[in-house]
Amino acid sequence: MADRGQRRGCAPGIASALRASFQGKSRPWTQTRYWAFALLTPLVVAMVLTGCSASGTQLELAPTADRRAAVGTTSDINQQDPATLQDGGNLRLSLTDFPPNFNILHIDGNNAEVAAMMKATLPRAFIIGPDGSTTVDTNYFTSIELTRTAPQVVTYTINPEAVWSDGTPITWRDIASQIHAISGADKAFEIASSSGAERVASVTRGVDDRQAVVTFAKPYAEWRGMFAGNGMLLPASMTATPEAFNKGQLDGPGPSAGPFVVSALDRTAQRIVLTRNPRWWGARPRLDSITYLVLDDAARLPALQNNTIDATGVGTLDQLTIAARTKGISIRRAPGPSWYHFTLNGAPGSILADKALRLAIAKGIDRYTIARVAQYGLTSDPVPLNNHVFVAGQDGYQDNSGVVAYNPEQAKRELDALGWRRSGAFREKDGRQLVIRDLFYDAQSTRQFAQIAQHTLAQIGVKLELQAKSGSGFFSDYVNVGAFDIAQFGWVGDAFPLSSLTQIYASDGESNFGKIGSPQIDAAIERTLAELDPGKARALANQVDELIWAEGFSLPLTQSPGTVAVRSTLANFGATGLADLDYTAIGFMRR
């Protein structure tokens, strides 16, 4: 099954021609959503990264991570003892758009860039290592224990020094309020994900206000991820009511509790500044500040070159070549749980509401050629991602994609059988032309995916209409409201892959933007999340994935190679892989 689609892929000559036509200058990971609600004992693997530049000359980049490294094996962050770094400094990063909502639990705040920024300011329960291992973050909790299994009970004991930036102590009420808000019990809360909260029976006070006892109504396999990885804890003041939850952070974040706080917002200059939190009780951060500038995708690499920002993702060979030849810039790489895909819209009334049509069209999209073109020179063996739950390299990953393996002749037969007959270049049925709208963020590299799909679908008589949009309102105005037939964007996962099952793939999932589902998928998700044995849970998750493929839910395309161009003097920052960043340790090396 794993090889079937590869054997049916485009011939090398076709891939080479497409690659030459579509070689872009922007990274394909600009528009991303968080996949659920990851990691830190980093390693730097010194290897030689070789590739061919656009001119065919050999390019050597060293040191950097091995292009063949798997998820869960490495981070590449220039690890240094924080005590040896400069005291002070400003880390300059970029955002695609000014956040529409700073509440990362809200559907409009569930954006990878926003959440990455807020991680420096909010509590999390565990520190995640490069191998996905979890260690209690003692800045916030002195212990987190699974104290019972029948019923499942988790006890959080909060660090007595932990306080919000407004001076309010962090207590069990913050945990209780957030779990209630995102549980789905009150539909007025516009949540991005329930993240296991829907399985909680109660949250009660423990021995004192600094202890929360969480009792589950149903077992939850990924309980460690409720406030870790991509998950964070917000103050009760921001989650107590739907009004506070939905609108309390539209103009800026609420109280925080990290080593940094958001201290300045300038919508005119499109700038956000984080500075040291004066109430922070943990290790003193090396940096004075972190500044985020809103830049469109094409402006990021030039901004790195002219010393306006200090790091940016690299998504094409052209970008890699330019960045590697820029004085003072290093290339750091560690594959992470980030992946790009096509979400299909099967909502009632949409052209793809018919599952049989979705599957036929899926068989007409050559995912192997997409991978080979989009990741040419970035990985040693570009292949598509073939699982919705696990990324390649994670325990549990297997290829379940055979049901939609690229087979244009089969796709043509199925379209004929469905009554979509050729009329000239494209197909029609009952006087309606088979036109599919493809929504994507307007960058050259994201356009690669769209153009290759457009080319291969045209061969089977399907017209793909490309709809490029800017970063502003991409999710809130289009994806979230289902204004697409196919939507291209990325998911950013963490060390808790099962956490995303309900959020994305359940019939009523908060991030099921295509409104596709089935009772069988819902039941399989429930069986998976209720299984506390990790090996059995992974096997059950693959049964879920098989059902997702068979439903024509979405098409995973490529997993990010995790390549980042970083100022060479910047330490403890870069390509993290699965690992968490330690924001107190990031800094610049002494000259």
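Yeah, the Cβs are placed from backbone N, Cα and C, and that goes for glycine too.
For all the noted positions, this structure keeps the original residue and models no substitution.
Feature annotations, reproduced from Swiss-Prot:
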type    : residues      : note
MUTAGEN : GLY109 to Ser : More than 50% loss of glutathione or bradykinin binding activity
MUTAGEN : ASN110 to Ala : More than 50% loss of glutathione or bradykinin binding activity
MUTAGEN : ASN230 to Gly : More than 50% loss of glutathione or bradykinin binding activity
MUTAGEN : TRP491 to Ala : The ATPase activity of the OppABCD complex is significantly reduced. Cannot bind an endogenous nonapeptide
Cβ neighbours of TRP491 (mutagenesis position) where a neighbour is any other Cβ within 10 Å: 23
C-beta crowding around ASN110 (mutagenesis position), within 10 angstroms: 25
Per DSSP, three-state class assigned to TRP491 (mutagenesis position): strand
Integer Å distance between the CA atoms belonging to ASN110 (mutagenesis position) and ASN230 (mutagenesis position): 10
Neighbouring C-beta atoms (10 Å sphere around the C-beta of ASN230 (mutagenesis position)): 28
